[in-house]
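Undergrad: Sharing a structure below in structure tokens format, with a few things to ask.
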Amino acid sequence: MSEALKILNNIRTLRAQARECTLETLEEMLEKLEVVVNERREEESAAAAEVEERTRKLQQYREMLIADGIDPNELLNSMAAAKSGTKAKRAARPAKYSYVDENGETKTWTGQGRTPAVIKKAMEEQGKQLEDFLIKE
């Protein structure tokens, strides 16, 4: 709250300030204050009327949905599911190649991404082909 509003809100300070003004000035200030208060009341009532109208419309639409056999919660849930925007996770690709790493563990590779170092080394140094690592079904 600003200093001017604090002065207007405090009756003692207001009386002290009013002693320095003429009666005509005080009446003019009162008229202006009444105009401002009336404008504010009109704004508040207009805002309340808008909220009431919106609530009435929402209730009307809700009744229309129920009349058509649609549960409003079902509609909200379907809208939320469509709006979520999260992508569905892809299914993991099946392993296509199998190899034994330096620790003696059998590992698999889908064929996507970088070629594992063990397979790359075997292809370069031992002359193996990628088909040599295929998992036979």
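Heads up, the Cβ atoms here are built off N, Cα and C, so glycines get one too.
None of the listed substitutions appears in this model.
Here the structure is a predicted model, which means the values were calculated and not measured.
These came from Swiss-Prot, pasted as-is:
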| type | residues | note |
| --- | --- | --- |
| MUTAGEN | R12 to A | No longer binds Hha, still able to bind YdgT |
| MUTAGEN | R12 to H | No longer binds Hha or YdgT, slightly altered DNA-binding, may self associate into longer than wild-type filaments. Derepression |
| MUTAGEN | C21 to S | No effect on DNA-binding or physical properties |
| MUTAGEN | E102 to A | No change in DNA-binding, in fragment 91-137 |
| MUTAGEN | Q112 to A | Reduced DNA-binding, in fragment 91-137 |
| MUTAGEN | R114 to A | Considerably reduced DNA-binding, in fragment 91-137 |
Undergrad: Measure the Cβ-based neighbour count of E102 (mutagenesis position), defined as the other Cβ atoms within 10 Å of its Cβ.
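TA: E102 (mutagenesis position) is surrounded by 8 other Cβ atoms within 10 Å.
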Undergrad: May I ask for the distance between Q112 (mutagenesis position) and C21 (mutagenesis position), taken between their Cα atoms and rounded to an integer number of Å?
TA: 87
Undergrad: Between C21 (mutagenesis position) and E102 (mutagenesis position), how far is it from one CA atom to the other, in Å?
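TA: A Cα-Cα distance of 97 Å.
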Undergrad: Can you count the other CB atoms that lie within 10 A of the CB of C21 (mutagenesis position)?
TA: 12
